[in-house]
Amino acid sequence: MTNLPEHQSSPTEQSSAEVKKIPTMIEGFDDISHGGLPQGRTTLVSGTSGTGKTLFAVQFLYNGITIFNEPGIFVTFEESPQDIIKNALSFGWNLQSLIDQGKLFILDASPDPDGQEVAGDFDLSALIERIQYAIRKYKATRVSIDSVTAVFQQYDAASVVRREIFRLAFRLKQLGVTTIMTTERVDEYGPVARFGVEEFVSDNVVILRNVLEGERRRRTVEILKLRGTTHMKGEYPFTINNGINIFPLGAMRLTQRSSNVRVSSGVKTLDEMCGGGFFKDSIILATGATGTGKTLLVSKFLETGCQQGERALLFAYEESRAQLSRNASSWGIDFEELERRGLLRIICAYPESAGLEDHLQIIKSEIADFKPSRVAIDSLSALARGVSNNAFRQFVIGVTGFAKQEEITGFFTNTTDQFMGSNSITESHISTITDTILLLQYVEIRGEMSRAINVFKMRGSWHDKGIREYVITEKGAEIRDSFRNFEGIISGTPTRISVDEKTELARIAKGMQDLESE
């Protein structure tokens, strides 16, 4: 009987016990798979061209070697070993070093470049023996085969090829190694694989997709099945930068602590309207038409944090660094000085420069590196351009969830299309994700255009219900009294209401008495 590593069990032992899993250490995958891939079994990784199948297979082996010291075998039917080694270097993975150490072996089964015809019946016996010999020689516990589709494309007898691939999968299972087989599919949402590959590798199936949504491509991963064990259902977005990074939004737990500590918005009157300021770990959304003063509120919020010795991080998707600094300077805020002191970091990028998942990865990386107490995004609506509502909502959940996990106060802006009035807070229904909503809008009073601000929502706290006048001066934001004697301001049709003069005079007199008593 083949000697197996101590941490593995034989196939017969596995069948009578709970299915064990080995972690892949691919970021996010072990969360959605509830621990990794079933040990000693073959997993089919299927996807169209360019979805990241080969990368998944290489990363599975690389992490096994570098993290768990588990040797691996990579069988290639498509690319040459030299190309695989070269491509891996772009992710910082030195496969040649692992090969030299005897921890990785790349078995070259790629087609003959001279294109010689194969005579006789198709038979993988020699290849199976080579793989088996390599597994025993290197004491490998992980095997990646990329890709079985290439075998079908080289030979016409699909039924014979299926039989031989089944023999290979069965032999690998006998050896107790955990295997990944990659295969091509024609459509993103069509059959699992070409040539009926899923028929013989049906225990575990993972599907990678690269779908065009709107104007951008979006990568997702779905675990179709892991036989005999649990996993999370549905598609989860991922990016490719330093390897595959999956965002397991459904695995996020609402277990973060809630703070009663208040932080200042930078505008005294707004703090009073919010019952003493924002909660430390809350998410604030300022929403309104363009020019209503959302960026000003963000700037004051960040400046106040920096003045208290806190670090602040601003992600700007509509204005350049120079423009932000110039505008802030007109309000008496020196962003450049705050950056020189290391208290503020500004990241500017066009929304179209990357996909939503890439932006999310950048945001998380910058937060992890800079460790700010306050984070602002100006604006979310810019990132929503050209993507589906579902993808955008998942992005916002990812950002807010990470901010709460790190106990960071987040301040986001959203630009509405409607110039006057408001039918909804946001078009993408993200208002339920936030803790505090500041509604900013234009109102026409006596033939003049004014701005209005209202604390529309604030979880866990009393807040002012009034609709107040919001003025932008050279000193910044100034919030004045409510629009008295007017109704219909939020709907965009303010109407003056009649006032009982006697009652109004009594109210004014009482106000004067209160001031004198103070």
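Our numbering is plain: 1 for the first residue shown, then up by one each step along the chain.
Cβ atoms here come from the backbone N, Cα and C positions, even for glycine.
Original residues only.
The feature ATP 1 binding site is assigned by Swiss-Prot to Ser49, Gly50, Thr51, Gly52, Lys53, Thr54, Leu55, Ser90, Lys225, Leu226, Arg227, Thr229, His231. Secondary structure at Lys225 (ATP 1 binding site), as computed by DSSP, is strand. For Lys225 (ATP 1 binding site), other Cβ atoms within 10 Å of its Cβ number 17.
Lys53 to His appears in Swiss-Prot as a mutagenesis experiment; the accompanying note says: KM for ATP is 13 uM, reduced hexamerization. KM for ATP is 3.4 mM, very little hexamerization; when associated with H-294. Neighbour count (other Cβ atoms within 10 Å of the Cβ, all protein chains): 26 for Lys53 (mutagenesis position). Mapped onto three states, the DSSP output places Lys53 (mutagenesis position) in helix.
For the published mutagenesis Asp123 to Ala, Swiss-Prot gives the following note: Very little KaiB binding, decreased binding of SasA.
For the recorded site, Met458 (ATP 2 binding site), the DSSP three-state label reads strand. A simple way to gauge crowding: the CB of Met458 (ATP 2 binding site) has 20 other CB atoms within 10 angstroms, across all the protein chains here. Under the heading ATP 2 binding site, Swiss-Prot lists 290-296, Trp331, Arg451, 457-459, Ser461, His463, Lys465.
Sequence-distant neighbours of Lys294 (mutagenesis position) (same chain, 6+ apart, CB under 8 A from its CB) are Ala286, Thr287, Gly288, Asp378, Ser379, Thr413, Asn414, Thr415, Leu440. According to Swiss-Prot, the mutagenesis experiment Lys294 to His carries the following note: KM for ATP is 3.6 uM, reduced hexamerization. KM for ATP is 3.4 mM, very little hexamerization; when associated with H-53.
For Thr295, Glu318, the entry in Swiss-Prot reads Mg(2+) 2 binding site. Within 10 Å of the C-beta of Thr295 (Mg(2+) 2 binding site) there are 23 other C-beta atoms, taking all protein chains into account.
Here Swiss-Prot describes Glu318 to Gln as a published mutagenesis experiment; the accompanying note says: Inactivates the CII domain ATPase, KaiC hydrolyzes 16 ATP/day. Cβ neighbours within 10 Å of Glu318 (mutagenesis position), excluding its own Cβ and spanning all shown chains: 18.
Glu318 (mutagenesis position) falls within neither a helix nor a strand when secondary structure is assigned with DSSP, and so counts as coil. Among the features that Swiss-Prot reports, active site, proton acceptor in CII (KaiC 2) is placed at Glu318, with the record citing a curator's inference.
For Thr432 (mutagenesis position), the Cβ neighbour count at a 10 Å cut-off comes to 10, with all displayed protein chains included. Here Swiss-Prot notes a mutagenesis experiment, Thr432 to Asp, with the remark: 1.4-fold decrease in SasA autophosphorylation.
All protein chains considered, the CB of His231 (ATP 1 binding site) has 18 other CB atoms within 10 Å. Looking at the residues that bind ATP 1 per the record, Ser49, Gly50, Thr51, Gly52, Lys53, Thr54, Leu55, Ser90, Lys225, Leu226, Arg227, Thr229, His231, the two CA atoms farthest apart are separated by 35 Å. Ranking the binding-site residues Arg227, Arg451 by other CB atoms within 10 A of the CB puts Arg227 at the bottom. Taking the Cβ of Thr51 (ATP 1 binding site) as reference, residues of its chain lying under 8 Å away and at least six apart in sequence are, in sequence order, Leu208, Arg209, Asn210, Arg219. Note on proximity: among Lys53, Lys225, His231, Thr295, Leu296, the recorded positions of the record, the Cα nearest Thr432 (mutagenesis position) is that of Thr295.
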